[in-house]
Amino acid sequence: MSNSLSSQIFTRKMLICAFTGFNSGLPLFVLSQMLPVWLTDKHLSIELIGAVTGVMLPYGLKFLWAPLLDRYFPSFLGRRRSWMLLSQVALLILLYIISLFDPLTQLGTVANIALLIAFFSATQDIVLDAYRREILSDHELGLGNTIHINAYRIAGLIPGGLSLYLAAIYPWETVFLWTALCMLAGIFMTLFLAKEPKIDMQQTNQPFYQAFWIPLQEFFQRKGVIQAIGFLLFLFLYKFGDSFATTLQTKFIYDMGFSKEDIAIVVKSTALWSSILSGLAGGMIMLKLGINRALWLFGLVQMVTIGGFIWLAAFGHFDVITSAELWKLGVVIAAEYIGVGLGTAAFVAFMARESNPLYTATQLALFTSLSALPSKVLGILSGYVVGAVGYYQYFWFCLFLAIPGMLCLFWVAPLKQENNKTSSV
């Protein structure tokens with residue numbers, strides 16, 4: 001058993017999954033964790049900071065250009081690796097350039113650059129998701145996506161932890177440069193680790209409207225209209241509550257009275273071990289229980305962890321930060337990393353299982369877009385909601401938003417049914 005598990009984990013494919021997770025997570029966490037603290041340091045209001053989160057909308061709309069990445073691609077590295085490299089180089093450059101402008105006087109420029117970061121990050125996600133689905137067998141999806149998700153979460157330790165610690169010592173421009181250079185890990189993977197998968201390229205010769213329509217048609221024919229609609233509704237709702245809760249997570253912690261150094265130290269000390277714990281547990285649980293049962297179990301865990309933010313918000317602003325306050329923050333952050341990490345791992349494995357390998361880019365982009373769209377659209381209003389009712393009521397609202405997604409599991413992932421086969425054309 002031990003040797004069998006080790007032989008599944010320590011492979012080139014799983015190493016690539018770790019790299020895809022890290023490079024997918026880094027730019028997103030810059031926008032969701034590092035950017036709000038930078039804007040707060042520049043004395044922008046909570047309403048403006050919440051509105052700026054609207055730049056993350058490309059994550060919810062990436063299905064619109066996903067067919068282009070299947071159909072058109074530079075020839076120098078192949079269909080997947082060419083787009084990987086182009087998006088990663090663009091992100092490396094943009095993550096530094098954004099720091100050259102003052103948000104207080106040039107907020108429009110900063111927002112536009114952040115929008116470009118989100119666009120290239122979403123583009124990278126399209127290709128990385130498709131690539132990962134193409135290199136992993138159905139049996140490897142649970143473990144591979146667990147490794148991807150936890151590397152994705154660990155990537156958040158840089159903009160959400162180490163970079164904030166450095167920001168207390170160095171100018172923000174230096175911090176953004178250091179953070180941007182971390183994208184070199186993805187460039188290394190693309191050039192030296194990843195190999196172009198061998199996939200039937202017949203669909204790339206079709207007219208563009210067919211490249212967009214046929215993957216959707218295949219999905220609805222395979223699932224049936226009613227089941228397909230239920231599946232898409234589930235994608236829309238399952239991560240709604242916890243995604244909305246974490247939209248202003250770093251801003252919330254900052255407003256509670258914790259310094260950048262406090263956030264960095266606590267995140268560094270708790271998020272790493274909790275990510276590793278959830279990664280090991282999540283992969284083994286999915287191998288044992290299957291994806292459907294994992295969705296139920298992990299969904300309940302991620303919903304309960306929203307309660308941690310409610311508990312912390314109930315204390316109000318801390319005038320003095322002692323070890324007791326740091327301990328409280330550590331408990332909440334650890335629970336959040338475990339809960340969201342587990343829930344996301346099962347969710348991503350579920351989406352990958354339901355996609356057809358011939359149309360991975362378009363179908364996975366549609367699936368992940370639907371899961372991201374609610375929080376990205378309503379995230380624009382998050383600052384105004386907090387400004388109107390406060391953090392305590394806001395997190396209660398997020399908890400109730402998580403319930404409809406759990407109810408959808410009765411429809412799309414019954415406990416007594418486990419489909420481990422991915423349909424193909």
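Even glycines carry a Cβ here, placed using N, Cα and C.
At each noted position, the model has the original residue.
Given the structure is predicted, the values throughout are model-derived calculations rather than measurements.
Record note (Swiss-Prot), natural variant Leu5 to Phe: In strain: RM 7004. The unchanged residue is displayed.
In Swiss-Prot, the entry for natural variant Ser32 to Leu states: In strain: RM 7004. The structure shown retains the original residue. The number of other Cβ atoms within 10 Å of the Cβ belonging to Ser32 (variant position), over all protein chains shown, comes to 23.
For the natural variant Ala271 to Ser, the note given in Swiss-Prot is In strain: RM 7004. Annotation note: Ala271 (variant position) sits in a helical segment as assigned by DSSP.
Straight-line distance linking the Cα atoms of Ala271 (variant position) and Ser32 (variant position), rounded to a whole number, equals 16 Å. Cβ neighbour count for Ala271 (variant position): 23 (other Cβ atoms within 10 Å of its Cβ, all protein chains included).
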